[in-house]
Amino acid sequence: MTGQSAAVEGSNSALPWYRMGFHTLAEFNTYVTFVLLGMSIMMVTSAVTSAPDFVTKYFIYATGDPDAVAETPLFWNNANTFYNAGTYAMQVVTEIASLTPFMRSIPLGIRLFLGLGIPFVELVVIIAVPAATIPTQNGAIAVIMVVAMMGGLSKALCDSCTNALVGPFPTKFMNGAQWGLTVIALFMSIIQIILQVSMGSTFQDVLTISRIYFGIGIGIQVMAIAALVLLRYNPFAQKYIAEFRAAALRRRGHVEPEESQDSKEPATGDVAEAPKAGEKEVTLDAMEEADEVRAVPSDAFVAKSGAVLQATGDADRMVDLDQTKNITSTEQMLRASVWSVFKRIYPMLLCAFTIFFTTLLVFPGVFFLVPARSGWYMTIIVTLFNAGDFVARVLLMIRVLRPSPKLVIVGTFGRLAVIPLIVLCVRGFIPGVALPYVLIFLFGLTNGYFGTMSCIHCPRTPTLHYAGERSVAAMLAGISLMLGLCFGSNMSLAITLTY
């Protein structure tokens, strides 16, 4: 390390973001933006799931009748499961469509801003209907399902675009987006508990709580949109997001001819800083991801089936060869072969599907079937799951605690041991709520730990060499996750309806 670089490091060490592993404020702001985007993906779903009593009794508030009795108990007793099924069904269809050439040709910014805007309509509808009231409970059912379908569309747009944006970034940024998914869930659960404790449980109190609760959700969406707007002008983000980099070049009037986007071959080049010959690498910490990039040997470009399991090296030290000048993100993705990417990462895609399938298979539906006398049972179950998920994703911020792809496979099937135990609780063979509380925390912990890493290993594998491939890999991970959630929630619906 030279005297000059040591002096720079010494002057930066006092900065708060440097102590957290970020070398510049722009880098830290990029990380925060991805956390907010992750939060926005799950914001409405987390808000609805964290207020199970409000949803299952929505017909009371929507009709304005405190004494109303459910006319369709089959739906209202399983309202959360119906909501999840509708949301995930719509989401998986939209996410699959996002891989088509037509959808990939639409700029990421346009799709993402649309996805961030839809939740405003969802939350306003949820709040406005009880304020205006509707005459029938069937109308309340329609509101729940319309909000679910809109939520699925919004989540798909936000999820696929966020994955495409974060895929080329170093691993810690994708972990930040994944962390945001659980931060919002835990945050909304805590807010719901605070509101329930601090306010009453009368008809009017619940309406007031819902307005405060969902109003907070609207505020979070505003923050995410503002952060995304600023991200377009962030020099660190422009280094990895081709669309933002090309826009910056156009603003400066530096538009250079680029290859036609019809080209099937990835562009080559390097806009990220690489070390000069003979220069030693300088890292902030031995365990921290390096921001510098490295070229890869030519013999590593063979697309082998399941290569993610045998991959060696560190993707964060590799150069993405299509990060060139004014190429856009859509051009990068159109040049990537979806099938070639799928072949290399399919073991992690299967893990993502299995983990989230089993999660939605028993949570929240089957856990809610446990005979419990406490009116707090459902709220505590949701909070404990979110807490376990949150803790797991925090642990993954520490590099040495991240499991390898092979360990992810072991964890994926090991967590299935929770299912027979919760079935025994539902059937009454194991009485009380103590064991369900322990099981749901462990289920959330393994969901966050192995589920997150299965998604991270998809784009952040050394077997991929282009930013377009990493974006597609991250989108495939999102689709596998959504397929698991969709099939799991629908299977859970079938179980709870026949119980």
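Just so it is clear, glycine is given a Cβ too, placed from its N, Cα and C backbone atoms.
Original residues throughout; no substitutions modelled.
Under the heading of mutagenesis, Swiss-Prot lists N175 to G, A, S, T, E, D, K or F and annotates it as follows: Does not revert the effects of deactivating mutation N-389 on inosine and guanosine transport. All protein chains shown were included, and the count of other CB atoms within 10 Å of the CB of N175 (mutagenesis position) stands at 28. Taken residue by residue with DSSP, N175 (mutagenesis position) is part of a helix.
Here Swiss-Prot describes N175 to V, L or I as a published mutagenesis experiment; the accompanying note says: Reverts the effects of deactivating mutation N-389 on inosine and guanosine transport.
Here Swiss-Prot describes N175 to I as a published mutagenesis experiment; the accompanying note says: No significant effects on inosine and guanosine transport. No significant effects on protein localization to cell membrane. Reverts the effects of deactivating mutation N-389 on inosine and guanosine transport. No significant effect on inosine and guanosine transport; when associated with N-389.
Quoted from Swiss-Prot, the note on the mutagenesis of S189 to A is: No significant effect on inosine and guanosine transport. Slightly reduces affinity for inosine and guanosine. No significant effects on sensitivity to formycin B. No significant effects on protein localization to cell membrane. For S189 (mutagenesis position), other Cβ atoms within 10 Å of its Cβ number 24.
DSSP classifies S189 (mutagenesis position) as helix under the three-state reduction. In Swiss-Prot, the entry for mutagenesis S189 to T states: Reduces transport of inosine and guanosine. Reduces affinity for inosine and guanosine. No significant effects on sensitivity to formycin B. No significant effects on protein localization to cell membrane. The structure shown retains the original residue.
According to Swiss-Prot, the mutagenesis experiment S189 to L carries this note: Abolishes transport of inosine and guanosine. Reduces sensitivity to formycin B. No significant effects on protein localization to cell membrane.
Cβ neighbour count for D389 (mutagenesis position): 28 (other Cβ atoms within 10 Å of its Cβ, all protein chains included). Under its mutagenesis entries, Swiss-Prot includes D389 to E with the note: Reduces transport of inosine and guanosine. Moderately reduces sensitivity to formycin B. No significant effects on protein localization to cell membrane.
Under mutagenesis, Swiss-Prot gives D389 to N with this note: Abolishes transport of inosine and guanosine. Significantly reduces sensitivity to formycin B. No significant effects on protein localization to cell membrane. No significant effect on inosine and guanosine transport; when associated with I-175.
For R393 to L, Swiss-Prot lists a mutagenesis experiment annotated as follows: Reduces transport of inosine and guanosine. Moderately reduces sensitivity to formycin B. Causes relocalization of the protein from cell membrane to flagellar membrane. For the recorded site, R393 (mutagenesis position), the DSSP three-state label reads helix. Around the Cβ of R393 (mutagenesis position), a 10 Å sphere holds 26 further Cβ atoms from the protein chains shown.
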